[in-house]
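Q: This is the structure I want to talk about, given as structure tokens.
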Amino acid sequence: MLKAESSGERTTLRSASPHRNAYRTEFQALKSTFDKPKPDGEQKTKEGEGSQQSRGRKYGSNVNRIKNLFMQMGMEPNENAAIIAKTRGKGRPSSPQKRMKPKEFVEKTDGSVVKLESSVSERISRFDTMHDGPSYAKFTETRKMFERSGHESGQNNRHSPKKEKAGEAEPQDEWGGSKSNRGSSDSLDSLSPRTEAVSPTVSQLSAVFENSESPGAITPGKAENSNYSVTGHYPLNLPSVTVTNLDTFGRLKDSNSRPSSNKQATDTEEPEKSEAVPVPEVAQKGTSLASLPSEERQLSTEAEDVTAQPDTPDSTDKDSPGEPSAESQAMPKSNTLSRPKEPLEDAEANVVGSEAEQPQRRDLTGGGDLTSPDASASSCGKEVPEDSNSFEGSHVYMHSDYNVYRVRSRYNSDWGETGTEQDEGDDSDENNYYQPDMEYSEIVGLPQEEEIPANRKIKFSCAPIKVFNTYSNEDYDRRNDDVDPVAASAEYELEKRVEKLELFPVELEKDEDGLGISIIGMGVGADAGLEKLGIFVKTVTEGGAAQRDGRIQVNDQIVEVDGISLVGVTQNFAATVLRNTKGNVRFVIGREKPGQVSEVAQLISQTLEQERRQRELLERHYAQYDADDDETGEYATDEEEDEVGPILPGGDMAIEVFELPENEDMFSPSDLDTSKLSHKFKELQIKHAVTEAEIQKLKTKLQAAENEKVRWELEKNQLQQNIEENKERMVKLESYWIEAQTLCHTVNEHLKETQSQYQALEKKYNKAKKLIKDFQQKELDFIRRQEVERKKLEEVEKAHLVEVQGLQVRIRDLEAEVFRLLKQNGTQVNNNNNIFERRPSPGEVSKGDTMENVEVKQTSCQDGLSQDLNEAVPETERLDSKALKTRAQLSVKNRRQRPTRTRLYDSVSSTDGEDSLERKNFTFNDDFSPSSTSSADLSGLGAEPKTPGLSQSLALSSDESLDMIDDEILDDGQSPKHTQSQSRAVHEWSVQQVSHWLVGLSLDQYVSEFSAQNISGEQLLQLDGNKLKALGMTSSQDRALVKKKLKEMKMSLEKARKAQEKMEKQREKLRRKEQEQMQRKSKKSEKMTSTTEQP
């Protein structure tokens, strides 16, 4: 709740700034409108508004009280007494720094303010004869505070409350606005302390005194407030004369608003006074005024009615819509002693009227003996939350704080005798009003110096130093450029925050229900009350002006109202500005931009939730105690409500239990006079009231214990529910943990399987590497053996060549011998010539003709010549080797596998070896003569079948090793059909062969796409990654496999092409050699023929 703070104290906390000066100027303009009289002549209460609105958070009464007590701690009793007399002024000027006390006060519906009477506690305080330092200073300071508030209470306005029904409680805001501005009243963030409970005892005690005593000691025109309740502690052995001076709390009581008797006895009440609304009060059993004599009760009622008549013109009850009403707590000021011997009949003169009342009051003030009863609801009255629509009401029972501050002091047993002198001394200046402008305090002066220097020319005074509370008429303009504006001015921060908001104007028409919004000031709270976040819309009243307009929403910031900025102001200031608006109201609303996290919205929602919970608790609280009151029947009648203060059970109650002394001797009524009998009766009433209070306190404690028990049961149930939830959560977590364990076991199993597979693959890989090495070694061995065989063949060919040459030489020798023999035999020369002529060439002579001619013509040497000729090989045609070559190539092609590097090398080398051997053999045959062809043919026929056999063994060995590797490494081996389909070159493959190749690679899913695109061998070799993706091969592993195979095939084709080119070159060389040999042979044959023809 916002608390009051004097502007003088505020200026000591925060220095002035240009922003603050601007706001103060605006508020002064508002204040001037409050002070103007209304057109109908009703005067607005200037003092009631607590001077100007002090910007900043208000401090409560406790702060000021404690501060003032500390200031008085070190003062002497005589100095304190002097201060009390000096600081009372004659007038009531309103200081611009006068504090506003939002405490309780009372008003009448006709506009007059009740003048309250002095309380018993104040009368008792005058008999303090033991002036003991700090305790006396505290007590006198408290009295001074009672007197100080006299000029501030009379003009404050307040609505009369009604009894709040259970379930319908609505806490009223601090500023009780009228119906027209109810919608714009500022919302409070905490419950009003008016709903707290106070002790029922003191109100019952004061009700006892109120029955028969006269309200004579009343000063006209005075109505004073106090922020503090003071309870004294008194000795237990009280003499019977002074029992009536027991401490009690003063209560606010409107004596002119009684429902029955005051309307008949009062002649000067104004006609516009509204009908009284009875407030139900808890009456204590046995203390009803009905038990008193009717004369005394009528006398007390009439006497109290007359009390407030002269005070009627002091103030009016009209509540201006723009003026916040403060709650104040009135304490009595006039102090008189009651003397038991004064007859009660003197009080009847008060019934006559105000003319006879004034002299009697002067008499009672100067030396009156009657005790002035105090209405005891000032601190313990039952506070009922106000209905904002309620203007009428007769009684106002309010208090602002349930804490009771006790001022402790010691008393002598004879305080009743010495108190009269102080009473008279204090009453002498009772009509002097306290003037806050003249307030000062004295502090201890300089100590006496023991030795004063002789040459000192000045002298220091040792008198007490007076410290006056000064007020500045002009704000101190601080021009300090070194101060950081961000750190020194909260307004600067707020203006920076407003710049980030989305601002838009809104105009509302204020109707009879107000603006339809409630505001809340969101702030940090440690910086003299400036709302660090600004003034925000807390709620929007259903059906109000703001809801009908629809533009203002909850959590919006009110930046400006009718040109008055609400940036950096207090909630009270904002509420005052809103209440002062009329007609068409212009707003500037700030709203946070979309997407931002609003801390204000969170705070407001938390505040609303807290208020809702507190309201529910309060409703249950009232419902519970209303039920208790209905059961026990402790409600008082309408007649008793005026004398007995309302009591709100529950809460912390400061119950003072007085153990009154009882005389052992019982006096008869004849031995006692009327005053003693009255005193004895009051003593018994007090005892009864105390007993009732104790019973009520025990009931309250019992109810609190039951509530605590219920709360414990709820907590126990909540804890049990939490335990069950935790158990369920633990079961869930345990199930999750078990699932995680099983998952870990599964993953471990998979890992072990993967490791075993990896080890198996590694073994296969090592075995394959070993086989490859073995194969390479065998290949090297085969090459070496082949080289050795080739050398052997060359040596054999050389031996054959030498042998052939020897044979040719021998043949020539034999032919020469034959020719010689023929010459010798002249008879056969012609026959030999005919034979040579008939034969055109040596190849045309057949074997049979030669042999016949030889047998016919031969003579003596015929047998030897025929033997030589038979040894010679007859000349035959050269054998055709093309058939053998074709046969060898076909045998190789039939066993042809995929063109791997080793197989291609084997096939090429075997073919080369074959051709070279054939060609060499036939070259030899070309050089042979007709007689040597048989040997050449034999050598050629013997070498030719040998070479294909070697190549076949090589191919077989290669096939076996590669098949073993395929079986070891590949998961799916190549089928014979697949191998046969690839016997052709890759670029010659058809679409079907490409499909077979894909099936061999376990890529069956892509066969349809390849077939649809008609991918042949040439297109297959041209495929890359993008084309494979286009063909639907999305798997990167499949694409990598196909690319790898295509790369290997391309490399194999390139090597085959190079080998083919090499073979072509070798064949070309062989052809050239054959041609050269043919030329040589032809030349040799020509030479031979020429030589044979010459002889």
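Keep in mind that glycine also has a Cβ here, set from the backbone N, Cα and C atoms.
No noted substitution is present; original residues retained.
I grabbed these lines from Swiss-Prot:
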MUTAGEN   Ser461 to Glu  35-fold decrease in inhibition of PP1-alpha
DOMAIN    505-593  domain 'PDZ'
DOMAIN    989-1052  domain 'SAM'
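Give me the local environment of each listed feature.
A: Counting every protein chain shown, the Cβ of Ser461 (mutagenesis position) has 8 other Cβ atoms within 10 Å.
Using DSSP to sort the residues of the domain 'PDZ' (505-593) gives these counts of helix, strand and coil: 14 helix, 35 strand, 40 coil.
Each residue in the domain 'SAM' (989-1052) gets a DSSP state, and the totals come to 47 helix, 0 strand, 17 coil.
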Q: Check the DSSP secondary structure of Ser461 (mutagenesis position), expressed as helix, strand or coil.
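A: DSSP call for Ser461 (mutagenesis position): coil, neither helix nor strand.
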Q: Averaged over the whole of the domain 'PDZ' (505-593), what is the pLDDT?
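A: Within the domain 'PDZ' (505-593), the model's average pLDDT equals 84.
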